[in-house]
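These notes concern the structure reproduced below.
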Amino acid sequence: MKRSAINDILGHTRQFFSQHDVHLPPFASFSPAQWQQLDTAAWEEVFDLKLGWDVTAFGRNNFAAHGLTLFTLRNGSAKGMPYVKCYAEKIMHVRDAQVTPMHFHWRKREDIINRGGGNLIVELWNADSNEQTADSDITVVIDGCRQKHTAGSQLRLSPGESICLPPGLYHSFWAEAGFGDVLVGEVSSVNDDDHDNHFLQPLDRYNLIDEDEPAQLVLCNEYRQFR
């Protein structure tokens, strides 16, 4: 991805969040120069847990079709130490018709919440013993209501609705085409993007970046430059 595209994406997402009255912590606005001036030891939790901005096209070259913009607000250590929080929270911007590819988590249990905008479509499959999609019915809980659906069902979440996804359940999601972008919340157990994501089709979690212009903000996988 080009840095200029990432700058534009983040600018658009910040506007979208503002339209939905979403307020982020101050470090969401820190430029690279501001990060350079900080006492990095005081910010180790942000660095270690990859709090902050994340822009990905999942290693592909078409962000509009396959991509996601998110901000991790809080998280804990995967093994419980040194950061003892047992929960995580993200806020996400899913653009109209933009797909997050099919994947599951080995350990993370998460609630995906449509906080506003258009409709969110979630496609669900059980994983078989070979980590492929299974033909068995899936069972999920939507806003406290336990439901059974056929394999590969695509469930529509309108604003205000949420779904609980257990570990090992394949899921892909996108904003329903023609209904606009979606503000998505995620509340979960500890998030570990380095070790707890399994994609049905192997892909890269982060994109290589072509530095065609200066970065306006810092992504969560770029903090190493400040340590």
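Using N, Cα and C of the backbone, Cβ positions are placed for all residues, glycine too.
Experimental mutagenesis at this site is recorded by Swiss-Prot as LYS90 to Ala, annotated: Retains 0.7% of wild-type activity. Annotation for LYS90 (mutagenesis position): spatial neighbours LEU70, PHE71, THR72, LEU73, GLY185, GLU186, SER188, ASN191, criterion Cβ-Cβ under 8 Å with sequence separation of six or more.
According to DSSP, GLU110 (mutagenesis position) is assigned to a strand segment. Taking a C-beta cut-off of under 8 Å and a sequence gap of six or more, GLU110 (mutagenesis position) has these contacts in its own chain: CYS164, LEU165, GLU186, VAL187, SER188, SER189. The D-fructose binding site annotation in Swiss-Prot covers LYS90, HIS103, PHE104, HIS105, TRP106, ARG107, LYS108, ARG109, GLU110, HIS171, GLU186, ASP193, and the record cites experimental evidence as its basis.
Look at Swiss-Prot and you will find HIS103, HIS105, GLU110, HIS171 tagged as Mn(2+) binding site, backed by experimental evidence.
For LYS108 (mutagenesis position), the Cβ neighbour count at a 10 Å cut-off comes to 20, with all displayed protein chains included. According to Swiss-Prot, the mutagenesis experiment LYS108 to Ala carries the following note: Loss of activity.
According to Swiss-Prot, the mutagenesis experiment GLU110 to Ala carries the following note: Retains 1.4% of wild-type activity.
For the published mutagenesis GLU186 to Ala, Swiss-Prot gives the following note: Loss of activity. Cβ contacts within 10 Å of GLU186 (mutagenesis position), excluding its own Cβ and spanning all protein chains shown: 20. When secondary structure is read from DSSP and collapsed to three states, GLU186 (mutagenesis position) falls in the strand class.
Cβ-based neighbour count (10 Å, all protein chains) for ASP193 (mutagenesis position) stands at 17. Quoted from Swiss-Prot, the note on mutagenesis experiment ASP193 to Ala is: Loss of activity.
Among the mutagenesis entries in Swiss-Prot is ARG205 to Ala, noted as: Retains 9% of wild-type activity. Classification of ARG205 (mutagenesis position) by DSSP places it in coil, neither helical nor stranded.
Of PHE104, TRP106, LYS108, ASP193, ARG205, all annotated as recorded positions, the residue with the shortest Cα distance to HIS171 (Mn(2+) binding site) is PHE104.
Reported as a whole number, the C-alpha separation between ASP193 (mutagenesis position) and PHE104 (D-fructose binding site) equals 11 Å. DSSP assigns HIS171 (Mn(2+) binding site) to a strand segment in the three-state reduction. In the three-state DSSP classification, ASP193 (mutagenesis position) falls within coil. Listed in sequence order, THR56, PHE58, GLY59, ASP193, ASN197 are the same-chain residues at least 6 apart in sequence whose CB falls under 8 Å from the CB of ARG205 (mutagenesis position).
Residues near PHE104 (D-fructose binding site) in space but far in sequence (CB under 8 A, at least 6 apart, same chain), listed by position: ALA127, PRO167, GLY168, LEU169, TYR170, HIS171, HIS198.
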